[in-house]
Every structure is written in C-alpha cells, then in structure tokens.
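Encoded as structure tokens, the structure appears first; notes follow it.
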Amino acid sequence: MTSKGSQEEYDYLYKIVLIGDSGVGKSNLLSRFTRNEFSLETKSTIGVEFATRTIQTEGKTIKAQVWDTAGQERYRAITSAYYRGAVGALLVYDIAKQATYKSVERWILELRENADRNIEIMLVGNKSDLRHLREVSTDEAKEFSEKHKLTFIETSALDSSNVELAFQNILTQIYHIMSRPSHSTGPQTTIDSNTETIILPTTSEPPAAKSGCC
C-alpha cells in the first residue's frame, strides 16, 4: 500500500511514543533509530516532534511514526493528543539515575489513563554505556518488567547498543497483535496527529506465526 502524498510504500503504519523523565535520552533514541545520529548537545524537547522510519519484519513493510516529548511536568497538558492512536510505547529511564527509574510507575499510570488499554509497552534502561555509574540493576528492572507484564531491554543511544533491537522487537510484537483475526476484520484504525490523519491499513492475510523476541 502507498501512503497518501508520498511514494513510499508500506503495509502498516504504527505510532510509537517515547515517554519517561526529562534527560533520560528519549530524543537521542529517536534520532539514533530514525537518522542514526547522536548529539551530546541535545536540549530538553519543548512540545512534540516525531520522525519516521520504515523497517522490514516477516516479509512486511512497517512504517514507524515515533513521537518524542519532554518529560517535564509543565508539558503534561499535551498528553491526551500525544497518546492518541499510539499502539506502542517505549518507557525510558536512565540506568545511572535512580530517580528516573522511580518515576516509571507514574509513567505507567499515565499511560493507562491516556492511551489505549492494549498498548504494547517496553521498559528501556537507556545509557547502558554508563555502566560505571549504574544505579539501577538489570535484574531489578527485569523483575519489575515481569511483574507489570512489560518487555525490557537496556540500550545506549551513544554507542547504538540495542537501539535497533528495541524498536524492531516492539514493532514485531505490535505486528503480531494487529495481524490477528480480531484486528484484521474490524474497521480501519486511524492515527490522529496535529498535522494529518493517517489511515492504518488493515490486512486480509492470515496472521503470521508468532516468533520469540526478548
């Protein structure tokens, strides 16, 4: 299928949101995944921005629309529009800052209040390159993820570790869910943004066999 106003072809369009406290590296995760760029001078995001990237999974072309917003409290008024239409969320904390990890439960509550109840959530421990400054153990975060039924991964936007894998995994998980019969026979899903309304194509093909991912 071809997106309107673009020659780029894709089978599915999924909106993914990045959430978490300010300074955990959300903007650099976005730029590393979509443009393979990293900036040490990144300032706190003001308002909202999004970027897109197309990937292949199980023979399908998936276009990810990844949204980024500041985690600071004064910007929380935008949350309802920010979450609207999102089918996945990367909840990011800084492994070298315990306070950002302690905020994770609050972000989960905000997700539950504003996002679709079936949104796929991945907990992301970012800045894994700062292992010498680690304040949050991998085992603790894994245990938390299992308790809250989240997937979990540690990444580094600085050295690219697991950034590609994190997005690939959550997009594949969403594809498995969205290609089930209960999703493929219903009305088309739309993604609302401030700039355009995007139709999420449905599929008449049978769901792909589920494959494992971390």
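For all residues, glycine too, the Cβ spot is worked out from N, Cα and C.
None of the listed substitutions appears in this model.
It should be emphasised that the depicted structure is a prediction, and the values quoted were computed from it without experimental measurement.
In Swiss-Prot this protein carries:
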BINDING   20-28, 39-45, 68-72, 126-129, 156-158  GTP binding site
MUTAGEN   ASN126 to Ile  Loss of GTP-binding activity
Cα proximity to ASN126 (mutagenesis position), best match among binding-site residues GLY20, VAL24, ASN28, ASP68: VAL24
Recorded positions (ASN28, ASN126), the one with most neighbouring Cβ atoms at 10 Å: ASN126
Local backbone state of VAL24 (GTP binding site), from DSSP in three classes: coil
Other CB atoms, at most 10 A from the CB of ASP129 (GTP binding site): 16
Other C-beta atoms that fall within 10 angstroms of the C-beta of ASP68 (GTP binding site): 25
Mapped DSSP class for ASP129 (GTP binding site), helix or strand or coil: helix
